[in-house]
Amino acid sequence: MRGLLLAGALALPASVFAHPAHQSYGLNRRTVDLNAFRLKSLAKYVNATETVIEAPSSFAPFKPQSYVEVATQHVKMIAPDATFRVVDDHYVGDNGVAHVHFRQTANGLDIDNADFNVNVGKDGKVFSYGNSFYTGQIPSSAALTKRDFSDPVTALKGTTNTLQLPITVDSASSESTEEKESYVFKGVSGTVSDPKAKLVYFVKDDGTLALAWRVETDIDSNWLLTYIDAKSGEEIHGVVDYVAEADYQVYAWGINDPTEGERTVIKDPWDSVASEFTWISDGSTNYTTSRGNNGIAQSNPSGGSSYLNNYRPSSSSLSFKYPYSVSSSPPSSYIDASIIQLFYTANIYHDLLYTLGFTEKAGNFEYNTNGQGGLGNDYVILNAQDGSGTNNANFATPPDGQPGRMRMYVWTESTPYRDGSFEAGIVIHEYTHGLSNRLTGGPANSNCLNALESGGMGEGWSDFMATAIRLKPGDKRSTDYTMGEWASNRAGGIRQYPYSTSLSTNPLTYTSVNSLNAVHAIGTVWASMLYEVLWNLIDKHGKNDAPKPTLRDGVPTDGKYLAMKLVMDGMALQPCNPNFVQARDAILDADTALTGGENQCEIWTAFAKRGLGAGAKYSSRNRVGSTEVPSGVC
């Protein structure tokens, strides 16, 4: 927002800020531009066509754990001199592809931005992989032995001073944890939880390896991992931000905002497979309010970090019906309806994503995973009418096992003001940040959409999912859609162009990214490409307008849900911090894994139309476009 790195924020064009929004917390109070500290994209992706590695015959078909051995042997073959560890978040997706993630180590410490992901097919062979391992010289362990580096408190103070964090560290002290060179800080004020520090290595922009402290500070509007040089205690090498800006009377699923329909009363809307405890239980406690296994929704007028004791409506009869009118004012007068709408939209999206493969083992957001894999205790904290800002929204995605946090704001660009919780596309956009961050790089690593281009694609995936869900029964490929039109009170929405298959209406192509340096603008290009994929698949397979897909052998039978499924499967295949070309290849690979490549022509044609054809080349400053479709594909 305003040029600051607020990953997951919805964002607006500059013109929307003619009347600046009030900001009360976090980085919005400062002038430090965190974009300067974004991590660089280091990974390469070897797609399924390029991967011709045979797994040992004894592993085909693989047993429940043998895919880890296949992946490990592959890493040893590609990087024979590297030391590494297996990240404990591997799983087999519902398309039959296993995902295993590795972290490179040096002298017993993690190289925090050196990752390797291996995707193993159902036949027990390596399907594709991504690699950002460091290949340069590993430094001597002498610095560690002699402890020739700054102490963690110095690192915390250096981080706070350089980034101008609104926290007080004068009385900070550090306590060691059970992990090697890992500390938690006490005596710090202004943070949601005690800051942490861990000694790691970090691959710098110039390709060299630096010893660094990874300092974690959650200050509500920003949840930061700061890599500060362990010797100087001042130079910052990179920053990751986890924040990416019964009977229910609601706008039903598929109604994007109040201009598209009326509120209705919906009874027991949960999916009993995706939400086996319903939406208002966590398996041990049954609630009579907007709290359950998938989310907890409440009012947050102060904009603070506390939520458990915040106000939420309660009904002993489980009748969550509260008045709302678009002409009502102030927004606090309809807070009950706002909380229930937010709770409904987030929960029903959870259930849809579960059906499409975002399950417990894939790192979804649930308090109780009920023995289905993954880590629990991480429902989504859903703050309605959050007082920490206006005219926006954001989502914080920490690693699996820690709650996601969505902040929905009031929009002040109309009279009366409008509440973002009543525009489903905004809620879906924010929740999708949690989806894309958990799937890319694995559930245990939330650092994999932090480069400029990958962060842009994060915004694009969020817009795409919101738009796909918004489609109406009578829509055709000539139908255009905007983002945030109702909440912002802007006829053209909050993006540069509407999403359209017309190059006249929306002329964005791959090379448009060369002139862009903001994630939301880059995301509009990516989502425009995915909108082309969506309609090519709908033209081939038809469109299911029901709130859930029909699956045949795990494959959606229609084009809309198939496109959403392939996009999600591609997230799990692609490397950490991918670029457009790699993400395109991952979607093509997802189709190969799911359908045997039945839709390669439609996918290639869609990407080629907007310049991401077979000859497209990535460069951070001079991307080369291509409208070429590979021969023999169509």
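Cβ from N, Cα, C; glycine included.
Modelled residues match the original; the substitutions are not represented.
Since the structure is predicted, the reported quantities are computational estimates derived from the model, not experimental observations.
Residues annotated as active site in Swiss-Prot: GLU430. Within 10 Å of the Cβ of GLU430 (active site) there are 32 other Cβ atoms, across all protein chains.
Within 10 Å of the C-beta of GLU459 (Zn(2+) binding site) there are 33 other C-beta atoms, taking all protein chains into account. Swiss-Prot lists GLU245, HIS429, HIS433, GLU459 with the feature Zn(2+) binding site.
For ASN364, LEU375, ASP378, ASP400, the entry in Swiss-Prot reads Ca(2+) 1 binding site, with the evidence type experimental evidence. Other Cβ atoms within 10 Å of the Cβ of LEU375 (Ca(2+) 1 binding site) number 18 in total over all chains.
For GLY442 (Ca(2+) 2 binding site), applying a Cβ distance below 8 Å and a minimum sequence separation of six or more within one chain yields VAL87, ASP89, HIS90, HIS99, HIS101, ASN117, GLY363. When secondary structure is read from DSSP and collapsed to three states, GLY442 (Ca(2+) 2 binding site) falls in the coil class. Annotated Ca(2+) 2 binding site per Swiss-Prot: ASN437, ARG438, THR440, GLY442, ASN445, in sequence order.
Here ARG470 (mutagenesis position) comes close to GLY254, ASN256, ALA424, GLY425, TYR481: these same-chain residues lie at least six apart in sequence, with C-beta atoms under 8 angstroms from its C-beta. The mutagenesis experiment ARG470 to Glu is recorded by Swiss-Prot, whose note states: Loss of secretion.
ARG470 (mutagenesis position) falls within a helix when secondary structure is assigned with DSSP. Record note (Swiss-Prot), mutagenesis ARG470 to Lys: Normal secretion level. The unchanged residue is displayed.
Swiss-Prot lists ARG470 to Ser or Ala among its mutagenesis entries, and the accompanying note reads: Slightly increased secretion level.
Within its own chain, GLN137 (variant position) has LEU209 as residues 6 or more apart in sequence whose C-beta sits under 8 angstroms from its own. GLN137 (variant position) falls within neither a helix nor a strand when secondary structure is assigned with DSSP, and so counts as coil. Among the natural variants in Swiss-Prot, GLN137 to Lys has the note: In strain: Isolate 13. The residue drawn here is the original one.
Geometry remark: ASN445 (Ca(2+) 2 binding site) versus HIS433 (Zn(2+) binding site), CA distance 14 Å. The binding-site residues under consideration are THR440, ASN445. Their Cβ neighbour counts within 10 Å are lowest for ASN445. A distance of 12 Å separates the Cα atom of THR440 (Ca(2+) 2 binding site) from that of ASN364 (Ca(2+) 1 binding site). Nearest Cα neighbour of ASN364 (Ca(2+) 1 binding site) among the listed binding-site residues (HIS429, ASN437, ARG438, GLU459): ARG438. If you check the binding-site residues LEU375, ASP378, ASP400, HIS429 against ARG438 (Ca(2+) 2 binding site), the ones with a Cα inside 10 Å of its Cα are ASP400.
Note on proximity: among GLU430, HIS433, ASN437, GLU459, the recorded positions of the record, the Cα nearest ASP400 (Ca(2+) 1 binding site) is that of ASN437. Considering only the binding-site residues HIS429, ASN437, GLU459, LEU375 (Ca(2+) 1 binding site) has ASN437 as its nearest partner by CA-CA distance.
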